[in-house]
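Lifted from Swiss-Prot, the feature list:
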type	residues	note
MUTAGEN	Q73 to A	No change in activity
MUTAGEN	R74 to A or W	Decrease in activity
MUTAGEN	A78 to E	Decrease in activity
MUTAGEN	D81 to A	Loss of activity
MUTAGEN	R84 to A	Loss of activity
MUTAGEN	R91 to A	Loss of activity
MUTAGEN	S92 to A	No change in activity
MUTAGEN	R94 to A	Decrease in activity
MUTAGEN	R95 to A	No change in activity
MUTAGEN	R98 to A	Strong decrease in activity
Amino acid sequence: MNSLYTAEGVMDKHSLWQRYVPLVRHEALRLQVRLPASVELDDLLQAGGIGLLNAVERYDALQGTAFTTYAVQRIRGAMLDELRSRDWVPRSVRRNAREVAQAIGQLEQELGRNATETEVAERLGIDIADYRQMLLDTNNSQLFSYDEWREEHGDSIELVTDDHQRENPLQQLLDSNLRQRVMEAIETLPEREKLVLTLYYQEELNLKEIGAVLEVGESRVSQLHSQAIKRLRTKLGKL
């Protein structure tokens with residue numbers, strides 16, 4: 001780490017930039033796989049580069065936050081801001097996501113337990129196949145919850161990444177009270193949905209690998225993930 005400081009003990013911003021440029025590509029590739037093919041990698045890289053530049057310029061080691069943690073916030077946030085500015089998610093998909101979350105919340109409040117897919121589909125007035133397709137569509141749009149957290153809770157609650165661990169938008173929240181609520185809410189999820197979140201965010205398995213564990217296809221894993229995120233949103237909204 002000494003190479004990042006000048007002889008006078010001042011952080012060398014140029015060296016910091018050079019060392020962490022690969023992080024921009026890493027985050028861009030992780031994000032791109034969850035986005036429509038129309039989203040270009042170069043656009044994400046450009047936005048992420050601006051985010052890294054902001055991180056280099058604004059980082060204050062005295063605040064006690066590791067630079068990697070801070071940089072990931074800035075890089076990923078810049079990429080999401082770019083996506084948001086283009087409004088790439090169709091309004092119908094946003095509307096469906098809200099309707100699904102609302103139906104789940106209403107049912108679980110009425111039933112006092114986790115609602116089944118069939119029950120949610122019936123509440124929405126659609127068949128199970130259409131409901132599962134809706135889950136797929138909304139899962140592709142929600143950026144695995146990061147953007148949804150920012151929309152609901154604002155920039156005052158940031159997602160953070162440990163230096164040695166993949167970014168985890170469900171558990172690593174700066175606000176300790178909210179983190180505890182998230183963990184408690186995850187424990188109440190149906191076992192398969194809880195397992196999907198654990199395998200993806202903690203064990204770092206991809207959708208294909210998770211599908212092999214559950215003996216289902218990737219699309220089914222995506223549906224389970226989408227439903228789990230929506231359950232968490234409704235559960236956290238009641239806490």
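Count begins at 1; order follows the chain as displayed.
Every residue, even glycine, has its Cβ placed from backbone N, Cα and C.
Around the Cβ of A78 (mutagenesis position), 23 further Cβ atoms fall within 10 Å across all displayed protein chains.
For the pair formed by Q73 (mutagenesis position) and D81 (mutagenesis position), distance between Cα atoms is given as 12 Å, rounded to the nearest Å. For the mutagenesis positions shown (Q73, R74, S92, R94, R98), fewest C-beta neighbours within 10 angstroms: S92.
Between the C-alpha atoms of R91 (mutagenesis position) and R98 (mutagenesis position), the distance comes to 11 Å.
Separation of the C-alpha atoms of S92 (mutagenesis position) and R84 (mutagenesis position): 16 Å, rounded to the nearest whole number.
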